[in-house]
Amino acid sequence: MPPRRSHKKSRAGCRRCKNRKIKCDEVHPRCGNCAKHGVPCDFSNPDVLEELAISTNTSTESVGAPTPSPAPTVNFNSAPRTPLTRPRAPSSPARAPRPNPSPPTSVYSQPSISSSTNTIDHGERMLELRLMHHYTNVTSKTLLTNSPAAEDIWQRAVPQMAFSGNGKTYLADAILSVAALHLRSMSPNDKALVRASHAYSASSLSAFGASLGAGITPENAEALFLTATLIAFQASASRIFVKDDGDAAPGDPTVRYVPPLSWFHAFQGVKTVVANSWQWIHHSDIVKVIIDSQPSFQLNLNPRSPDSFFGHMLEGLADELSNEDPRLVASTTQAYSHAVSVLNWAHKNYHAAAALTFTATVSKRYVDLVDARRPRALAILACFFALLKRMDNVWWLQDVARREVMGLVSLFEPGSKWWRHLEWPIRIAVLDGSSIPQDIWGTELEEQAPEQQNVLGSMTQHIEMFAEMLNQHTQPPIPIADEDLIVPDSPD
């Protein structure tokens with residue numbers, strides 16, 4: 001009998017496969033075993049994002065009060081109502097906290113040391129140098145920055161901040177993870193890049209979550225904002241590696257299309273981090289350039305106005321809500337109306353990247369409606385993905401419009417009344433390339449939305465309003481003692 005071939009054991013599998021002691025194919029964002037059994041996979045909703053999506057506590061500890069409150073967490077699904085600080089001692093939590101996964105070693109944390117040669121592992125070092133080189137020279141220029149100044153920030157200032165260290169390994173690992181994803185998109189069969197993208201993502205998420213749990217401070221606010229942005233980018237870019245089920249027949253019971261809720265969780269997480277750290281980062285030259293590069297958020301609050309391209313998405317809403325829980329009627333109406341308003345704004349905007357604002361600005365109620373597979377919410381989501389067609393030449397958005405729109409369409413029954421509302425996104429999705437004729441797009445693009453009385457202002461004003469609503473009832477951060485600092489588990 002020939003000897004068994006040796007193999008290198010991977011620790012990058014999902015938690016469910018590890019618990020079941022079966023081999024994980026490590027396909028992101030949902031491994032083959034989880035997809036086969038129709039169960040959630042922590043690749044599609046990583047631990048830290050899942051934990052950070054838990055609603056924060058509604059009460060805070062009064063200064064000097066004898067009874068401390070539980071440590072709040074960032075809510076990646078909805079706005080938290082407590083500051084991102086950590087009390088000195090937590091009270092009894094509702095559930096036991098999960099230990100942080102052991103992050104992979106890197107030259108930015110604790111490098112791999114050979115017991116015989118006492119040197120850094122050459123292969124790991126060369127891979128990290130390759131990833132950082134690719135990020136600074138290529139990937140940083142694909143982040144849809146809208147301005148040369150913002151591009152320079154991501155290309156030069158962000159890596160410099162990562163190099164400065166100060167214990168902020170999560171920013172360096174987030175950079176390496178994004179670079180690995182980019183290289184992996186060009187070499188999908190390179191297993192080293194697959195493992196690297198998984199490992200650096202897990203490491204970044206673990207350290208990022210620990211830092212958020214300890215609290216946002218003037219010292220870490222910039223790095224946390226930049227890392228949250230790169231995590232959101234990872235959540236979006238990882239979607240290109242999902243098995244394509246967009247060509248399934250409508251109503252096909254075997255279809256496994258799942259709407260990418262991770263996009264919403266991650267981008268709304270960026271908004272939450274920004275709002276909770278705004279008192280510090282709005283003075284940052286780095287953050288100011290990034291925020292100012294975003295299109296002016298002039299939102300018409302009347303989605304049923306005569307020039308509303310997507311106003312038809314609200315037809316029949318009153319009749320639909322007659323069977324809704326009375327406690328949810330107002331929030332559901334507002335969720336749909338606001339989502340349509342954002343679509344109208346992005347549809348006319350000269351800057352194609354304006355469409356990505358949708359994932360960060362829609363309400364938690366709308367995300368819940370998508371999760372519940374409400375037809376109206378899914379039709380609106382199909383229009384959002386159709387808007388991304390203008391960026392089909394960007395590597396992490398390539399073919400996303402077609403795949404996601406057709407995937408969403410597959411969730412509708414053949415005789416659904418919603419088919420006429422899906423005609424426009426389907427027409428856009430099946431086009432070749434990112435150049436779309438104006439008669440098909442449906443409107444003329446505007447450099448800036450026209451001034452109107454009933455609009456929201458600049459992106460900075462929008463953030464300041466959100467931050468004020470978030471923090472008007474909060475207290476000053478509680479100082480953190482050395483013994484309160486979270487230390488990640490040591491590697492096996």
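Cβ coordinates come from backbone N, Cα and C, glycine included.
Among the mutagenesis entries in Swiss-Prot is T82 to D, noted as: Mimics phosphorylation by HOG1; when associated with D-92, D-102, D-217 and D-305.
Among the mutagenesis entries in Swiss-Prot is T82 to A, noted as: Impairs phosphorylation by HOG1, blocks induction of CYP51A expression and exhibits hypersensitivity to tebuconazole; when associated with A-92, A-102, A-217 and A-305.
For the published mutagenesis S92 to D, Swiss-Prot gives the following note: Mimics phosphorylation by HOG1; when associated with D-82, D-102, D-217 and D-305.
Quoted from Swiss-Prot, the note on the mutagenesis of S92 to A is: Impairs phosphorylation by HOG1, blocks induction of CYP51A expression and exhibits hypersensitivity to tebuconazole; when associated with A-82, A-102, A-217 and A-305.
According to Swiss-Prot, the mutagenesis experiment S102 to A carries the following note: Impairs phosphorylation by HOG1, blocks induction of CYP51A expression and exhibits hypersensitivity to tebuconazole; when associated with A-82, A-92, A-217 and A-305.
According to Swiss-Prot, the experimentally introduced change S102 to D is described as follows: Mimics phosphorylation by HOG1; when associated with D-82, D-92, D-217 and D-305.
Secondary structure from DSSP puts T217 (mutagenesis position) in coil. Swiss-Prot gives this note for the published mutagenesis T217 to A: Impairs phosphorylation by HOG1, blocks induction of CYP51A expression and exhibits hypersensitivity to tebuconazole; when associated with A-82, A-92, A-102 and A-305.
For the mutagenesis result T217 to D, the note given in Swiss-Prot is Mimics phosphorylation by HOG1; when associated with D-82, D-92, D-102 and D-305.
Listed in sequence order, the residues of the same chain lying 6 or more apart from S305 (mutagenesis position) and placing their CB within less than 8 Å of its CB are G311. Under its mutagenesis entries, Swiss-Prot includes S305 to A with the note: Impairs phosphorylation by HOG1, blocks induction of CYP51A expression and exhibits hypersensitivity to tebuconazole; when associated with A-82, A-92, A-102 and A-217.
DSSP assigns S305 (mutagenesis position) to coil in the three-state reduction, placing it in neither a helix nor a strand. According to Swiss-Prot, the mutagenesis experiment S305 to D carries this note: Mimics phosphorylation by HOG1; when associated with D-82, D-92, D-102 and D-217.
For T217 (mutagenesis position), the count of additional Cβ atoms within 10 Å of its Cβ stands at 16 [all protein chains shown].
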